[in-house]
Amino acid sequence: MERQLKSIAYAFVANDIDVYIPDGESNCIVVTKLVCKDCGQYWHTSLSECYFCGTLNFYLYECNSCGKKYSLTSSSKSCDTDGCNGKLIKRCSNPECISRTNEEIQRATDEQGGVFDLNSSFNVSLNHCVTCGSKENYYKTYRIYSYRTEVEPNIEALREFANNNKLNSDEDVIIIKHLVDNVIHYGYIPYSKLDETTEITTTFSRFSDLVSELFPVNVPPNVTE
């Protein structure tokens, strides 16, 4: 892999984007991110939610006797409140969850260390987007090619670059690195836009802004990220 493309790969990794090198290809990388189908927010595969109500795991212990909360870093597995000695379990934090309001269900979850105990049958991976609540996700993926220039980007030169590198898919994207007074400016153009575009502008001084363009998040009204 050439140095310019390698630097682009590292920049994507630094912005929490997964990067892969296609078999038998050295002129491009594949970048992908698991996102919500509805709003585009990153789908947090490392998070878990309550089986009963969907509340996120806040990673706290709770005494099953007095209700005192503890950080998971607590070395003790029993409550330190004087005269209590209750057992620390990982309950759902939603006070209206039936794992707290229904005695039979609460007893069943507590016996397994709480809803969020690693060995509990009620501990499930994230099933809802943390931003909009959607249940659908997908991998948004691009095949990335790097084009570096010290002069104003030229559409004809980019078309020739695309032809030489055999770009042919809507997922193929050219990342443009335009060096101006020793300062790098970034731009991009999808293969699908090459024939209809007559002018290229490189408007991003930060690579993270370019990533936000490729993986936009459309926050629904009345929802705060």
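Glycine is treated like the rest: Cβ placed from N, Cα and C.
Original residues only: the substitutions mentioned are not part of this model.
For the mutagenesis result Cys36 to Ala, the note given in Swiss-Prot is 10% of wild-type activity. Quoting Swiss-Prot on the mutagenesis of Cys39 to Ala: 10% of wild-type activity. Swiss-Prot lists Cys50 to Ala among its mutagenesis entries, and the accompanying note reads: Loss of activity. Swiss-Prot lists Cys53 to Arg among its mutagenesis entries, and the accompanying note reads: Loss of activity. In Swiss-Prot, a mutagenesis experiment is listed as Cys53 to Ala, annotated with the note 10% of wild-type activity. For the mutagenesis experiment Cys63 to Ala, the note given by Swiss-Prot reads: Loss of activity. Quoting Swiss-Prot on the mutagenesis of Cys66 to Ala: 50% of wild-type activity. Quoting Swiss-Prot on the mutagenesis of Cys79 to Ala: 50% of wild-type activity. Looking at Swiss-Prot, the entry for mutagenesis of Cys84 to Ala says: 50% of wild-type activity.
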Rounded to the nearest Å, what's the C-alpha distance separating Cys53 (mutagenesis position) and Cys79 (mutagenesis position)? Just drop the number here, would you?
26
Write down the Cα-Cα distance for Cys63 (mutagenesis position) and Cys79 (mutagenesis position), rounded and given in Å.
6
Per residue, counting other C-beta atoms within 10 angstroms of the C-beta, which of the mutagenesis positions Cys36, Cys66 reaches the highest number?
Cys36
Could you say whether, by DSSP, Cys79 (mutagenesis position) belongs to a helix, a strand or a coil region?
coil
Want to know which mutagenesis positions, from Cys36, Cys39, Cys50, Cys84, are within 10 Å of Cys63 (mutagenesis position) at Cα; which are they?
Cys84
Let me know the most crowded of the mutagenesis positions, choosing from Cys39, Cys53 and counting other Cβ atoms within 10 Å.
Cys39
Which one is it: of the mutagenesis positions Cys36, Cys39, Cys66, Cys84, whose Cα lies the shortest distance from the Cα of Cys50 (mutagenesis position)?
Cys36
Cys79 (mutagenesis position), number of other Cβ atoms within 10 Å:
22
Euclidean distance between Cα atoms of Cys84 (mutagenesis position) and Cys39 (mutagenesis position), Å:
46
So how many other Cβ atoms are close to Cys50 (mutagenesis position), meaning within 10 Å of its Cβ?
23
Measure from the CA atom of Cys84 (mutagenesis position) to the CA atom of Cys66 (mutagenesis position) and give the result in Å, rounded to a whole number.
7
Quick one: Cα separation, Cys36 (mutagenesis position) versus Cys84 (mutagenesis position), in Å?
44
Might you list, by sequence position, any residue in that chain lying six or more from Cys84 (mutagenesis position) with a Cβ less than 8 Å away from its Cβ?
Cys63, Ser65, Cys66, Lys68
